[in-house]
Amino acid sequence: MTTTSVCPFSKAARPDDGSTRKQGEITASGCPFSKAARPDDASARKQGETTASGCPFSKSARPDENGSKGCPEQEGNLNKDSTDSATVPAKCPFGYDSQTFKLGPFSCMLCQALLYESSRCVPCTHVFCKVCLTRFKDCPLCGADIESIEVDENLQKMVDQFIEGHARIKRSVVNGTEKEEVENDNKKVIYADVSMERGSFLVQQAMRAFSAQNYESAKSRLAMCTEDIRDQLGREGNTPELCSQLGAVLGMLGDCSRAMGDSSSAVKHFEESVEFLMKLPLNDLEITHTLSVSLNKIGDLKYYDEDLQAARSYYDRALNVRRDAMKHHPNAPSQILDVAVSLAKVADIDRTLQNEVAATDGFKEGMRLLESLKLDSEDSALEQRRLSVLEFLKKQVETDAETAL
């Protein structure tokens with residue numbers, strides 16, 4: 001049995017959870033604001049969905065304004081009735097074909113997120129994010145030599161205006177010398193071919209940028225999310241939903257900082273994530289998983305800084321959180337696996353600290369848990385993970401036995 005995402009900030013809060021020091025700690029993908037369907041799922045598109053009238057950006061919501069469903073440069077070139085199996089259909093780089101989600105007019109073709117630090121190739125004038133473009137010597141779209149790169153401030157202003165007007169949970173309208181807050185919490189973002197909750201949209205853009213290693217872009221979008229959620233907390237108080245959302249977004253910010261090599265900022269974000277998640281009742285598997293992952297990631301960073309006592313403290317806290325969750329959900333296989341992984345982390349630190357007895361006990365306890373775990377045949381992914389962690393634990397016990405001889 002696998003756990004399904006129920007918390008509004010489920011396991012998506014950790015886009016690089018598989019990168020932790022030990023293998024076997026894996027989270028499933030999903031949006032932290034999981035009320036919306038996956039934006040890149042073709043089945044989530046609604047027929048006849050149009051942008052709201054009166055928006056200054058509405059005319060540019062579709063480059064093919066006349067109703068064409070294909071890329072203008074490719075229209076008419078593809079014979080859908082062709083039976084030639086050797087012919088590979090051309091793909092529009094902007095996604096205007098039936099097989100992929102559409103990229104909006106303010107998106108970077110490379111990271112597929114909203115443009116950040118918009119930069120234009122010279123002389124071909126194609127526009128991408130600065131970080132994405134600097135990896136190429138030729139234009140990724142047309143192949144022309146890049147003689148120089150120019151900042152496109154006007155386009156970036158339009159992107160920023162779109163975000164402020166449409167993607168933020170709230171926006172402010174200047175009224176004389178005062179700022180009047182206009183609430184838009186229940187309105188959705190309609191961009192390209194999807195309609196999403198406002199918070200979900202920014203998190204989606206951050207996750208796309210993170211996957212493309214455009215960490216500055218991801219960090220910028222997540223910072224907006226934290227600002228908006230903090231504002232909501234100020235108005236509505238520490239509700240479980242908002243605390244879980246903020247805890248997960250802060251964890252994602254920690255991942256960005258860690259990927260950028262800023263371990264001190266990463267620890268700060270993870271610790272703040274833990275602070276908010278600890279305010280929630282720990283009877284929800286998604287909340288306890290996110291909390292334990294944040295604690296483990298702080299432990300990893302302390303371990304890399306060679307602060308072994310601090311690392312063990314955080315690993316042990318994560319283990320205790322997972323033990324409590326296993327007591328409340330004794331029939332959740334993923335929770336048992338998480339406990340075994342935490343036991344391995346703590347035992348490994350104990351061995352490094354030359355506490356061999358505690359280390360061996362930890363490895364053996366993890367082995368007993370995994371050997372007694374019975375999975376259904378459809379849980380192939382969990383079974384693979386169980387075998388991987390079990391093999392690691394057995395090797396550690398064998399090493400201890402050889403050392404004792």
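For all residues, glycine too, the Cβ spot is worked out from N, Cα and C.
What you see is the original sequence, not a version with the noted changes.
What Swiss-Prot records for this protein:
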type	residues	note
MUTAGEN	C111 to S	No effect on the interaction with CAT2, but no increase of catalase activity
MUTAGEN	H126 to Y	No effect on the interaction with CAT2, but no increase of catalase activity
MUTAGEN	C129 to A	No effect on the interaction with CAT2, but no increase of catalase activity
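Annotated pair C129 (mutagenesis position) and C111 (mutagenesis position), C-alpha to C-alpha distance, rounded: 8 Å. The Cβ neighbour count for C129 (mutagenesis position), using a 10 Å radius and every protein chain shown, is 25.
When the alpha carbons of H126 (mutagenesis position) and C111 (mutagenesis position) are compared, the span between them is 15 angstrom. H126 (mutagenesis position) falls within neither a helix nor a strand when secondary structure is assigned with DSSP, and so counts as coil. Neighbours of C111 (mutagenesis position), defined as other CB atoms within 10 A of its CB across all chains, total 23.
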